[in-house]
Amino acid sequence: MSEFLTPERTVYDSGVQFLRPKSLDEFIGQENVKKKLSLALEAAKMRGEVLDHVLLAGPPGLGKTTLAHIIASELQTNIHVTSGPVLVKQGDMAAILTSLERGDVLFIDEIHRLNKAVEELLYSAIEDFQIDIMIGKGPSAKSIRIDIQPFTLVGATTRSGLLSSPLRSRFGIILELDFYTVKELKEIIKRAASLMDVEIEDAAAEMIAKRSRGTPRIAIRLTKRVRDMLTVVKADRINTDIVLKTMEVLNIDDEGLDEFDRKILKTIIEIYRGGPVGLNALAASLGVEADTLSEVYEPYLLQAGFLARTPRGRIVTEKAYKHLKYEVPENRLF
C-alpha cells in the first residue's frame, strides 16, 4: 500500500499537531461518540467525580488519540501517554500508576497488546485504585499493597476482539469509532487548509475527501501533498486541477485505490476468475503475509464495496469489475 494511503502513522504525519482539534466542539464527525462522551464528561464535572474509564475502539487514523487528549483538556487535567507494547514489566506500569494525581488521564494506545502480567496489575488499579507489588525474590518475597490516586484510563484499540473479557468489562464507557463520510472529511480538509493558511475550492476539498478512505489521517496527509503541488505550480488556491495533478503523481485513482489495491483485485479476477479465493492462497499469490492482507489492505476494499467475504473466500464485486474496466461475467452472483 502507498505510504500516503495507509491509515497507520507514518513519517508523513509529523508536524500536524497544530491541526488537531482541541475540544469536542472542534472535533468533526463521530456524532454518536461525541454525544455519549459529552454527557459523561459533563456529569463527571458537575458531580466533581473522576470520569469513568473509557475504551476507544476502531480502525487506525479515526481520531482515538485526539479524543484522548480532548478528554484531558475538557477535564482540565494532565494526560500521561504510553502504549501497550512498551509496558513490558509490571514495574513499568507501577511506575506510571504511582505518579498519577487525582483525576489524571492515563492514555494507553494499542491496549490490546498489553502482556498478561501487566494487564493483571492494571485490574486492581482501575477497579479499586490499588496495586499489589512484590518486594524481594524467592521465599522472602512479600506483596505490598499501594493506594494510588483515582484516575481515568483511556484505552485505544484497533482490534477490540483481542481484548480480554476481564479488561473490557472494567471500562464504564465503550465508544466505537467508524469511518467518516465524504461530507465530514471535506469539512476536516477545509479546516486543515485554513489552519495551513491555504485557500481551497469546495470541489477540490471534495475530490480529496473521496480519496481519503473514510480516514481523517489520510485526508490530512493528502491535503499536505496537494499543498506541495500548489507551491510548486505557484497557484493562489487549491483547485481540482491541482488535486488531479497531485493524485496522478501519487498514483491514486478517483476511488482512492493505489497500485497495490488494484493489483489485489486484478489478481482475483485474472487468476481466480473473480473468486472465491482463500486468504492464504491470495496472500501467497501477492507475496504478502495473510495478516497484512486482512488487516491492512482488505478493510477499505470491503468498506468501499470492491471486495466481499463469503464462507468460501474472497470475491470481487461487480463494482470492482467496472472500476477496473473488466467485462462483468454473465450469470455471476455477487
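Yeah, the Cβs are placed from backbone N, Cα and C, and that goes for glycine too.
Every position carries its original residue.
The ADP binding site annotation in Swiss-Prot covers Leu19, Arg20, Phe27, Ile28, Gly61, Leu62, Gly63, Lys64, Thr65, Thr66, Tyr180, Pro216, Arg217. The feature ATP binding site is assigned by Swiss-Prot to Glu26, Phe27, Ile28, Leu62, Gly63, Glu127, Asp128, Phe129, Arg170, Pro216. Record note (Swiss-Prot), mutagenesis Ala156 to Cys: 38% DNA-dependent ATPase activity. The unchanged residue is displayed. Under the heading of mutagenesis, Swiss-Prot lists Ala156 to Ser and annotates it as follows: 32% DNA-dependent ATPase activity, allows branch migration. In Swiss-Prot, a mutagenesis experiment is listed as Thr158 to Val, annotated with the note 5% DNA-dependent ATPase activity. Record note (Swiss-Prot) on the mutagenesis of Pro216 to Gly: 11% DNA-dependent ATPase activity, allows branch migration. A mutagenesis experiment is reported in Swiss-Prot for this position, Arg217 to Lys, and the note states: 5% DNA-dependent ATPase activity, no branch migration. Swiss-Prot gives this note for the published mutagenesis Arg217 to Ala: 43% DNA-dependent ATPase activity, allows branch migration. What Swiss-Prot records for Arg309, Arg314 is DNA binding site, and it gives sequence analysis as the kind of evidence.
Known features from Swiss-Prot, placed on the structure.
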{"residue": "Leu19", "record": "ADP binding site", "contacts (Cβ under 8 Å, 6+ apart)": "Arg191, Ala192, Leu195, Met196, Ile220"}
{"residue": "Phe27", "record": "ADP binding site", "contacts (Cβ under 8 Å, 6+ apart)": "Pro21, Lys34, Gly63, Thr66, Leu67, Ile70"}
{"residue": "Ile28", "record": "ATP binding site", "contacts (Cβ under 8 Å, 6+ apart)": "Pro21, Glu184, Glu187, Ile188, Arg191, Pro216"}
{"residue": "Asp128", "record": "ATP binding site", "contacts (Cβ under 8 Å, 6+ apart)": "none"}
{"residue": "Ala156", "record": "mutagenesis position", "contacts (Cβ under 8 Å, 6+ apart)": "Leu55, Leu56, Ala57, Lys64, Thr65, Ala68, Phe107, Ile108, Asp109, Glu110, Ile111"}
{"residue": "Arg170", "record": "ATP binding site", "contacts (Cβ under 8 Å, 6+ apart)": "His53, Tyr123, Ile126, Glu127"}
{"residue": "Tyr180", "record": "ADP binding site", "contacts (Cβ under 8 Å, 6+ apart)": "Gly29, Gln30, Leu62, Ile188, Ser212, Gly214, Thr215, Pro216, Ala219"}
{"residue": "Arg309", "record": "DNA binding site", "contacts (Cβ under 8 Å, 6+ apart)": "Leu302"}
{"residue": "Arg314", "record": "DNA binding site", "contacts (Cβ under 8 Å, 6+ apart)": "Ile268, Gly275, Pro276, Val277, Gly278, Leu279, Leu282, Glu298, Leu307, Ala308"}
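Put simply, Gly61 is the one of the recorded positions Glu26, Gly61, Thr158 whose Cα lies nearest to the Cα of Arg217 (mutagenesis position). Highlighted in sequence order, Pro21, Leu67, Ile188 have their Cβ within 8 Å of the centre of the Cβ atoms of Leu19, Arg20, Phe27, Ile28, Gly61, Leu62, Gly63, Lys64, Thr65, Thr66, Tyr180, Pro216, Arg217, the residues recorded for ADP, and are not part of that set. For the recorded positions Thr65, Thr158, the largest tally of other C-beta atoms within 10 A is found at Thr158. Between the alpha carbons (Cα) of Glu26 (ATP binding site) and Thr158 (mutagenesis position) lies a span of roughly 23 Å.
Gly61 (ADP binding site) sits 10 Å from Thr158 (mutagenesis position), taking the Cα positions as reference. Site extent for ADP: among the recorded binding residues Leu19, Arg20, Phe27, Ile28, Gly61, Leu62, Gly63, Lys64, Thr65, Thr66, Tyr180, Pro216, Arg217, the largest C-alpha separation is 17 Å. The Cβ neighbour count for Gly61 (ADP binding site), using a 10 Å radius and every protein chain shown, is 26.
In the three-state DSSP scheme, Arg217 (mutagenesis position) is classed as helix.
Under the DSSP three-state reduction, Thr65 (ADP binding site) is assigned to helix.
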